[in-house]
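Asker: Before I ask anything, here is the structure I am working with.
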Amino acid sequence: MGNMQERPSETIDRERKRLVETLQADSGLLLDALVARGVLTGPEYEALDALPDAERRVRRLLLLVQSKGEAACQELLRCAQQTVSMPDPAWDWQHVGPGYRDRSYDPPCPGHWTPEAPSSGTTCPGLPRASEEEEIGGPEDSEAVQPRTPEEPELEAEATKGDEPDLEQEMEPEPEPEVEPEPEPEPEPEPEPEPEPEPEPEPEREPDFQEGDESEGCENT
């Protein structure tokens, strides 16, 4: 386990070889994490990310972070620990003691390389300056970038004015189609009452022929 009183910059010095070997595969993710934490600026990130050699990229990154102070070194070690997919528990740099977490960036560590001033246009050592890139480009690049005439802003302003009504028309929401009310269901017709059955007529009584015969017999007698 590492020394709890050891500074993060001293830990980087002691474990520099292992850091360079281990962080090469995930150097891009490490750069992203350092930019998100504010350790690296945008130009520094672009300059380091443009280096094709991963080993050289990590070496430059360690030097650049050490020049920013102990707080930046502590952030680098923390990001490296989170970035490495399979950390080795025997590595001492993963057990750096707390003490620099909430501090602002300190002045450069003594005995380490200090980056040049921002006015020089160089973000990392060994990278070409902006003036050198312009010289390399030659007169062809300078001719390609022509100064803008004062008439161009007026044309652009007119074009933007002409586009404003179109933008307003596009921003207006389209009216929603009216939803037709659903027709109410028609009431079901009530069933007609069944007609009452008519009473059957009573059968007529047949005349009693026997009584007539008897009366006729009596008269004959």
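Note that Cβ sites are derived from N, Cα and C of the backbone, with glycine treated the same way.
The noted changes are left out; the structure has the residues it started with.
The domain 'CARD' annotation in Swiss-Prot covers 4-95. For the mutagenesis experiment Leu31 to Phe, the note given by Swiss-Prot reads: Failed to protect against extrinsic and intrinsic apoptotic pathways; when associated with R-69. Not interferes with death-inducing signaling complex (DISC) assembly; when associated with R-69. Promotes BAX activation; when associated with R-69. According to Swiss-Prot, the mutagenesis experiment Gly69 to Arg carries the annotation: Failed to protect against extrinsic and intrinsic apoptotic pathways; when associated with F-31. Not interferes with DISC assembly; when associated with F-31. Promotes BAX activation; when associated with F-31. Under mutagenesis, Swiss-Prot gives Thr149 to Asp with this note: Significantly enhances resistance against hydrogen peroxide- and induced by isoproterenol or aldosterone-induced cell death.
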Asker: Please average pLDDT over the domain 'CARD' (4-95) for the predicted structure.
Answerer: 81
Asker: Including all protein chains displayed, how many Cβ atoms other than that of Leu31 (mutagenesis position) lie within 10 Å of its Cβ?
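Answerer: Total other Cβ atoms inside 10 Å, all chains included: 22.
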Asker: Using C-alpha atoms only, work out the spacing between Gly69 (mutagenesis position) and Leu31 (mutagenesis position) and round it to an integer in Å.
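Answerer: That comes out at 17 Å between the alpha carbons.
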